[in-house]
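K.L.:
Annotation source Swiss-Prot lists substrate binding site at G331, T332, Y452, R472, G486, A487, G488. According to Swiss-Prot, the Mg(2+) binding site annotation covers E364, E501, on the basis of similarity to another entry. Listed in Swiss-Prot is the natural variant R4 to G, annotated as follows: In strain: PAC174. For the natural variant D91 to A, Swiss-Prot gives this note: In strain: PAC174. The structure shown keeps the original residue. Natural sequence variation is annotated in Swiss-Prot for Q111 to P, with the remark: In strain: PAC174.
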Amino acid sequence: MGARRWLVSGVGYRLEESLEYRTLVPEALSIWRMAGANRMLFDCFDVDSKAARRSVAILSSCLRIECWGRDVVLRALNSNGRALLAPLSEDCPAQVTCLRDGDTLHWRFPQEESHADEWRRLHGLSSLEALRRVLGTLGDAEGPVLLGGLFSFDLAEQFEPLPAPAEPARHCPDYLFLVPELLLDIDHLARRTSLQAFVHDPAGHDRLAASLRQCADEFHGAVEEASESPVAGVRAGNYQVDLDDASFARQVERLQAHVRAGDVFQIVPSRSFSMPCADPWRAYRQLCLRNPSPYRFFLDAGDFCLFGASPESALKYDAESREVELYPIAGTRPRGRDARGAIDAELDNRLEAELRLDAKEIAEHMMLVDLARNDLARVCRSGTRQVRDMLKVDRYSHVMHLVSRVAGELHGELDALHAYRACLNMGTLVGAPKVRAMQLLRQYEDGYRGSYGGAIGILDSAGNLDTSIVIRSAEVREGIARVRAGAGVVLDSDPRLEAEETRNKALAVLTAVAAAERERGERDAHHAVG
């Protein structure tokens, strides 16, 4: 069928093809295989049934939005993106310094009022306003337009008084979002597939219409998602770690002194594992096979790739119901396996019982449930907060977790970005009280965390937000994958076990990277023989 054409407010239109519902990976489309930077995949699955909920693939982008402190840079990636810069220049907030330089629009936001009360600070002008302005410019009466991207852990220092880390080098922006040019959106619950092209520069119509037709033809002709298997017999043995077990255990002991002194009740230190990764996409596919999780994501930003399979949502907001939700995870045990590495059901159940009866784990989890309730109290209507699925156990490839779900109705004057600002960073990656815990983490961890512990997901012009915490993930730069993992520390934590927990959490990703490297080596050897 021919593409339907929908108007987009003031800045062009979109072309849309409704396709037969298929469970297809973007790799089946040549534009994904051939594309370079500025593309993203975000998959959501049901925790219990493992059934897919939604898959969004930004196949190509026209505008890239980066935030570094008070500076937001909107960079046009082609003529289609350039057509957006003029209306965005006109929509620049009055208190913001705006500079247009060719394909780049630079907005500098004023310093936040540090002495304002909490409600005024929440409503104050911040760099997050740039995302609202972009979505407002793209607003579509015929259906929401979305952005896909990343909030880093270090975005928090724009809103809270955090010390500078010992290592001042920064590699990851406070946030990075992409405005899609070509988008594949699969609603698995409604069994509906849509392929969309957004035309902001009329001169680019023919190019985008042709790309849309090509993708639609490929989509119809491609085979369904192949039943791949994880590479067998792989162990992640050649990784390096920035803190060895003994050093990490000593760090845990120093942080326990702060717990003892009453500075914090809980804190979540982390360490970084690294190993070579020549093919991030292949490593991502291996991770999904080995560690099927509710959120799976792949972001190619050009200067780095980020991929992961995360068990934990960051913040979800449904604009229609106005429900905002957090999903704290705290309390971990390894999966029960026999000598061959297969799941031993009896041992697995014993480990679950041990987890459910562990007073330290229960106390740690309830502390973070209370923190989530307190975070939502800042932005929700009074009397609407509730805790669901209290102390449920979710199982993943290498570990099992205690989880709960905390929800409430967002205050009528606030939106999803207000809610995210109030709740960042998620307590399960920080500790409690949150600000003091973040300050101590800056003091004891060497550098910026970057993507780890932040959030990745989609935000649309209707106001919806769906994000995953960036954990069980790898940030790949210059052929090296860095996998960060943390552990919740309380007064009676065993430092040795906390070091072991970080390793267990990192192993799913490290093993996937090792499997991808072996797969690549075997493929190269086969081609050499051929």
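Keep in mind that glycine also has a Cβ here, set from the backbone N, Cα and C atoms.
Sequence unchanged from the original; the noted substitutions are absent.
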K.L.:
Which has the fewest other CB atoms in a 10 Å radius around its CB: D91, E364, E501, the listed recorded positions?
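P.N.:
Per-residue Cβ counts within 10 Å for the recorded positions D91, E364, E501 bottom out at D91.
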K.L.:
Tally every other Cβ atom lying within 10 Å of the Cβ atom of G488 (substrate binding site).
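P.N.:
Other Cβ atoms found within 10 Å: 27.
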K.L.:
If you measure Y452 (substrate binding site) to E501 (Mg(2+) binding site) at Cα, how many Å is it?
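P.N.:
With distance taken Cα to Cα, E501 (Mg(2+) binding site) is 16 Å from Y452 (substrate binding site).
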K.L.:
Measure between the Cα atoms of every pair in G331, T332, Y452, R472, G486, A487, G488, the residues the record assigns to substrate, and report the largest value in Å, rounded to a whole number.
P.N.:
19
K.L.:
Checking the recorded positions D91, G331, R472, G488, which are within 10 Å of E364 (Mg(2+) binding site) at the Cα level?
P.N.:
G331, G488
K.L.:
Between D91 (variant position) and R472 (substrate binding site), how far is it from one CA atom to the other, in Å?
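P.N.:
D91 (variant position) and R472 (substrate binding site) have their Cα atoms 38 Å apart.
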K.L.:
Within a 10 Å radius around the Cβ, which one of these recorded positions has the most neighbouring Cβ atoms: Q111, T332?
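P.N.:
Answer returned by the neighbour count: T332.
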K.L.:
If H, G and I count as helix, E and B as strand, and all else as coil, what does DSSP give for G331 (substrate binding site)?
P.N.:
strand
K.L.:
With every protein chain in view, what's the tally of Cβ atoms within 10 Å of the Cβ of G486 (substrate binding site), excluding that atom itself?
P.N.:
25
